[in-house]
Amino acid sequence: MKTRTSRLFRLSALAAGLCLAQAALAADPGAAPSYQALPAGNLCPAAAYDSRYNTKYLGFFTHLVQAQDDWLFRTTYDLRTDFGTSAEGWRELRALRDELKRKGIELVVVYQPTRGLVNREKLSPAEKAGFDYELAKKNYLATIARFRQAGIWTPDFSPLFDEKEEHAYYFKGDHHWTPHGARRSAKIVAETLKQVPGFEEIPKKQFESKRVGLLSKLGTFHKAAAQLCGNSYATQYVDRFETEPVGASDSGDLFGDGGNPQIALVGTSNSGPAYNFAGFLEEFSGADILNNAVSGGGFDSSLLAYMTSEEFHKNPPKILIWEFATHYDMAQKSFYRQAMPLVDNGCSGRKTVLSRKVKLRQGRNEVLLNSAALPIRSGSYVADVTYSDPSVHELKNTIWYMNGRREQLKIEQSKAVDTGGRYVFQLRNDSDWADQQFLSLEIEAPEDMPQGLEVQASICQAAPAKASQSVAGR
């Protein structure tokens, strides 16, 4: 009974605070709300057990620990001390960088620092004592060095570590950086951009960023804590910004001179408009940025969608900025199997050895058959598949080989991106698959198949550079 009364008191205080916040916003929409609410209280004991994070959504927060002033941290991601990828992951990443370089594109990776590295002062004394900050810092910097050894331009964010700024880099209870964190990051990234070959030739203009009100955030960590423990948290308010060319408001030329930006940005929701990362990049670099970031698409969806687009192939950027967090797996083989052939636009404009258009029926559909026994060596060929309905975001297919071996491959696209229903991927090029001779391609119809769905599938030879790299990488 005592516990319940205490919780009701906290909720009442929170409700009163929110009412005061609403009144403040009504009086001045651009002002930060002023209210007083009691802290939400400590997390419940269940939050300490990984087994309680038993859904795909909750698994992202394994596991939450209480910090100061309603701050929450995740032990798995925020307090990690290991970074980077496997030896195979580094090889694949280097190969992708080389392919982009061959196309005249310099790759810049924005490898976000963790909350533990930047905001460890917010940890409770016990959690701070248990977090090996020096090891995390050492390994993060070693990973930055590995990116650079792979020929990838990679900013060093260590000047932001252990910050004691008035405006925090991260939100109290959310995995995103605040606009202030985005601004500090963009300033460092812009200094790296200025070192990239070809940057000097990119047209420049002056940009300015202005505060345009407030951004409210009821954080993802706080929402997860509410599911696990029933805790309630106050909404956090921070400054919101927008960036535009100097004089654009007066001239009406809000989008510049109409030229194509020569720097493209792909990445996560951290690069979305709410945090103005792209705008701050424009301000500090003086260059137009084409922002292709996707919210909810992981580290790869926006890059794959951009590489599938007509824009990428007709107007390739001189510099490609790829932003993602440290917890993403850079060794995902399925990602590189798609990204590598997309550099040259799959089978578009290339001679195909097999091609067919089929109206799908329920179940499995044989779409391509190597009936002439053509010498289609798996390690040297690419498949290019396009659904007639772009709303289909999953490809389930089986690739059969002459000796009876088969590969069942499932590729899922984020519903946050539009790739026109197109899927491009390399056939298997592992050492024990590369010499297999292709026999057929079967596609399983989507469960909720649109009426009259058709698929166009082609097989073509990979670019010589790709074929040689796949062999060299083994």
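Counting starts with 1 at the first residue shown.
Glycine residues also receive a Cβ, built from the backbone N, Cα and C atoms like all the rest.
For all the noted positions, this structure keeps the original residue and models no substitution.
Residues annotated as active site in Swiss-Prot, with a curator's inference given as evidence: ASP174. Long-range C-beta contacts of ASP174 (mutagenesis position), restricted to its own chain and to partners at least six residues apart, with a cutoff below 8 Å, comprise LYS217, GLY219, THR220, PHE221, HIS222, GLN236.
The Cβ of HIS176 (mutagenesis position) lies under 8 Å from the Cβ of TYR170, LYS217, SER269, ASN270, ALA274, TYR275, each of these being in the same chain and 6 or more residues away along the sequence. Per Swiss-Prot, active site, proton acceptor is recorded for HIS176, and the stated evidence type is a curator's inference.
Among the features that Swiss-Prot reports, active site, nucleophile is placed at SER269, with the record citing a curator's inference. Mapped onto three states, the DSSP output places SER269 (mutagenesis position) in helix.
The DSSP secondary structure for ASP174 (mutagenesis position) is coil. According to Swiss-Prot, the mutagenesis experiment ASP174 to Ala carries this note: Produces a non-acetylated alginate. Loss of in vitro acetylesterase activity.
Swiss-Prot lists HIS176 to Ala among its mutagenesis entries, and the accompanying note reads: Produces a non-acetylated alginate. Loss of in vitro acetylesterase activity.
Swiss-Prot lists SER269 to Ala among its mutagenesis entries, and the accompanying note reads: Produces a non-acetylated alginate. Loss of in vitro acetylesterase activity. Residue density at SER269 (mutagenesis position): 18 other Cβ atoms are found within 10 A of its Cβ, drawing on all protein chains shown.
According to Swiss-Prot, the mutagenesis experiment TYR275 to Ala carries this note: 40% reduction in alginate acetylation. The local packing around TYR275 (mutagenesis position), expressed as other Cβ atoms within 10 Å of its Cβ over all shown chains, amounts to 26. Annotation note: TYR275 (mutagenesis position) sits in a coil segment as assigned by DSSP.
Counting every protein chain shown, the number of other Cβ atoms lying within 10 Å of the Cβ of TYR328 (mutagenesis position) is 16. Under the DSSP three-state reduction, TYR328 (mutagenesis position) is assigned to coil, being neither helix nor strand. Listed in Swiss-Prot as a mutagenesis experiment, TYR328 to Ala is described as follows: 50% reduction in alginate acetylation.
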